[in-house]
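Notes to accompany the following structure.
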Amino acid sequence: MSKIVVVGANHAGTACIKTMLTNYGDANEIVVFDQNSNISFLGCGMALWIGEQIAGPEGLFYSDKEELESLGAKVYMESPVQSIDYDAKTVTALVDGKNHVETYDKLIFATGSQPILPPIKGAEIKEGSLEFEATLENLQFVKLYQNSADVIAKLENKDIKRVAVVGAGYIGVELAEAFQRKGKEVVLIDVVDTCLAGYYDRDLTDLMAKNMEEHGIQLAFGETVKEVAGNGKVEKIITDKNEYDVDMVILAVGFRPNTTLGNGKIDLFRNGAFLVNKRQETSIPGVYAIGDCATIYDNATRDTNYIALASNAVRTGIVAAHNACGTDLEGIGVQGSNGISIYGLHMVSTGLTLEKAKRLGFDAAVTEYTDNQKPEFIEHGNFPVTIKIVYDKDSRRILGAQMAAREDMSMGIHMFSLAIQEGVTIEKLALTDIFFLPHFNKPYNYITMAALGAKD
């Protein structure tokens with residue numbers, strides 16, 4: 001029997017553990033260490049909880065220690081791993097306040113990521129805090145269930161009237177909406193001059209920016225935060241251009257991979273993530289890394305990349321589980337497919353934006369089209385959809401796609417995700433069999449029309 005130690009039990013770790021136990025039973029001994037008090041919190045639901053769009057956090061968990069142990073794992077919660085001896089193959093963790101040494105045959109890192117702490121005066125985390133507790137009251141980081149619960153409790157204080165959200169990526173934009181729905185004044189700050197810049201081209205980010213402004217969110221794009229000021233608690237946030245009187249500051253500038261346990265022994269990617277192959281194996285044989293702490297193969301760029309998404313965490317966990325248990329399995333790569341819904345504006349994307357494709361050296365072009373989902377004689381449930389398809393002019397290969405609408409058209413992006421994965425050309429997409437029925441779409445579907453419009 002082989003002993004497999006898993007460090008971390010959130011999305012990637014949970015998927016990995018369940019895959020090993022349900023597919024290989026008691027063929028292996030599975031031991032798990034996690035520094036948190038809970039597992040499987042769906043951080044994507046944090047904004048829904050804060051904005052009172054769901055009743056409470058109970059549905060944001062899908063597994064727990066008891067379930068994993070019922071399947072056969074030994075799980076140590078609130079037990080941070082202190083060190084790893086890769087030669088002796090031992091893991092030392094702090095269990096109930098005492099050092100606990102566990103041997104292993106295979107090791108799987110699912111250590112995730114942690115919030116980026118930007119060089120901002122006044123923005124500091126308390127020494128030794130595992131829950132990203134700031135030294136300044138009402139300066140909040142967003143990662144764990146505990147962070148969300150803390151923010152929600154503080155929002156009951158009627159003195160907190162104005163909130164600044166720093167970072168206009170997915171999390172920042174969702175939280176800005178949530179605080180406004182909660183009745184707070186909101187200012188959204190980002191050093192870039194738009195929002196969601198990593199996922200959409202400028203015309204669609206402008207659409208989202210206008211959407212937020214129409215709902216009362218103050219946008220402060222193109223501003224660099226210099227200081228969070230206050231006497232013991234947040235009182236104002238200072239940028240290179242303005243000062244804003246606020247009662248709470250949320251830092252949502254992104255996450256960095258948590259790879260400190262590599263201890264200089266494991267090869268790292270340029271951003272510090274564990275560098276892995278398609279089996280999720282690191283540079284040390286028998287040591288795997290999954291989820292936000294690891295790299296992943298990007299089918300759009302056809303190269304190794306870092307794309308921190310819960311969907312990727314689950315897939316990498318499954319791949320590592322089979323390999324650690326002796327079944328040779330390679331991941332097929334990802335496209336970074338994602339989506340967002342703010343005040344009823346739905347946007348989805350996959351692969352590369354035009355701007356990013358050009359920055360990476362592709363001779364890229366875009367074809368775009370806006371049309372109603374259904375024929376005009378369908379008077380109800382009809383809505384306009386905007387689509388953009390990015391492709392390489394040399395190979396004609398589809399590199400990315402973006403869609404926006406006021407109704408749910410999200411399933412369409414999966415076609416483009418598969419197209420990027422399989423190297424489909426823009427010409428082949430134009431001839432793809434897309435059915436027509438007026439209840440659903442037009443004879444010339446907007447996907448077909450956009451593909452036919454590719455002239456370069």
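Using the three backbone atoms N, Cα and C, a Cβ is placed for every residue, glycine included.
Swiss-Prot lists Asn10, Ala12, 34-35, Cys44, Val81, Ala110, Ser113, Lys143, Tyr170, Asp292, 309-311, Phe436 with the feature FAD binding site, giving experimental evidence as the kind of evidence. In three-state terms derived from DSSP, Phe436 (FAD binding site) belongs to neither a helical nor a strand segment and is classed as coil. Sequence-distant neighbours of Phe436 (FAD binding site) (same chain, 6+ apart, CB under 8 A from its CB) are Lys442, Pro443, Asn445.
His11 (active site, proton acceptor): 28 other CB atoms within 10 A of its CB, across all protein chains. Summarising the annotation, Swiss-Prot assigns active site, proton acceptor to His11.
Using a 10 Å radius centred on the Cβ of Cys44 (mutagenesis position) and all shown protein chains, the other Cβ atoms total 14. Under DSSP, Cys44 (mutagenesis position) is assigned to a helix (H, G or I) in the three-state scheme. Cys44 to Ser appears in Swiss-Prot as a mutagenesis experiment; the accompanying note says: Reduces specific activity about 13-fold, in vitro.
The active site, redox-active annotation in Swiss-Prot covers Cys44.
The Cβ of Ala308 (NAD(+) binding site) has 20 other Cβ atoms within 10 Å, all protein chains considered. The NAD(+) binding site feature in Swiss-Prot is assigned to Ile171, Asp190, Tyr199, Gly254, Ala308, Gly339; the stated evidence is similarity to another entry.
Nearest by CA distance to Ala308 (NAD(+) binding site), out of the recorded positions His11, Ala110, Asp292, is Asp292.
Using a 10 Å Cα-Cα cut-off from His11 (active site, proton acceptor), the recorded positions that qualify among Cys44, Ala110, Ala310 are Ala110, Ala310. Lys143 (FAD binding site) sits 19 Å from Gly339 (NAD(+) binding site), taking the Cα positions as reference. Classification of Tyr199 (NAD(+) binding site) by DSSP places it in coil, neither helical nor stranded. Nearest Cα neighbour of Asp292 (FAD binding site) among the listed binding-site residues (Ile171, Asp190, Tyr199, Gly339): Ile171.
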